[in-house]
Amino acid sequence: MTKITLSPQNFRIQKQETTLLKEKSTEKNSLAKSILAVKNHFIELRSKLSERFISHKNTESSATHFHRGSASEGRAVLTNKVVKDFMLQTLNDIDIRGSASKDPAYASQTREAILSAVYSKNKDQCCNLLISKGINIAPFLQEIGEAAKNAGLPGTTKNDVFTPSGAGANPFITPLISSANSKYPRMFINQHQQASFKIYAEKIIMTEVAPLFNECAMPTPQQFQLILENIANKYIQNTP
């Protein structure tokens, strides 16, 4: 029988291969343990998030107004107050005054946007009335344009009529109305309620931004509103 004798070199190669196999096995075990640890971590995290979500939903439910009656036992009934409280919280989250205190440019843009929105609202209302009466609106536009210019609003002049560059809807109303409409859509089906919520949004926005006008040359939104109303009344009173 032939006896096979391994040379020292072959023995070293086999030993190295065995060592490599053991190292690979150890690496695989370590990797498996790491994957398991990560998996357990995500399971634990998901569980905690679920608990927080359930807790939040319970808190939200407890804050909802309930009406109990024979036809709707235990059914939550939304009220205007619930929607308005949500809109107020949304406005607080936007934090207009906080952002303005940190950024002078933001504060200036906010003041201009608010006064431009006041200008646009009054212009549209009065122009629609004057046009319906067949009255030329050019003199009215010239006068309120001059008032807007005197208020410090930037803009352009065309055909002797100054128009604020930021003329348009109040930019803060849309986020409030949109978020409330998304959360409570059935409360916005009625047009009367839509108008009511818009008026409320304008009111709380004006209250929020009022302090931004305390230390500037611009009139407050209320003062600018009065200036434009006086101009409009002069033309409206002359309508037949």
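For all residues, glycine too, the Cβ spot is worked out from N, Cα and C.
As recorded in Swiss-Prot, the features of this protein are as follows:
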type    : residues             : note
MUTAGEN : Asp103 to Ala        : 4-fold reduction in GEF activity
MUTAGEN : Gln109 to Ala        : 700-fold reduction in GEF activity
MUTAGEN : Gln109 to Asn        : 160-fold reduction in GEF activity
MUTAGEN : Asp124 to Ala or Glu : 160-800-fold reduction in GEF activity
MUTAGEN : Gly168 to Ala        : 5000-fold reduction in GEF activity. Fails to reduce CYRIB protein levels
MUTAGEN : Gly168 to Val        : 20000-fold reduction in GEF activity. Fails to reduce CYRIB protein levels
MUTAGEN : Lys198 to Glu        : More than 20-fold reduction in GEF activity
MUTAGEN : Lys198 to Ala or Arg : No effect
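Using CA atoms as reference points, the mutagenesis positions Asp103, Gln109, Gly168, Lys198 were checked against Asp124 (mutagenesis position), and the closest is Gly168. If you take the Cα of Gly168 (mutagenesis position) and the Cα of Gln109 (mutagenesis position), they are about 14 angstrom apart, rounded to a whole number.
Under 8 Å, Cβ to Cβ, and six or more positions away along its own chain, Asp103 (mutagenesis position) finds no residue.
Taking Cβ-Cβ distances under 8 Å and a sequence gap of 6 or more within the same chain, the neighbours of Lys198 (mutagenesis position) are Ile173, Ile177.
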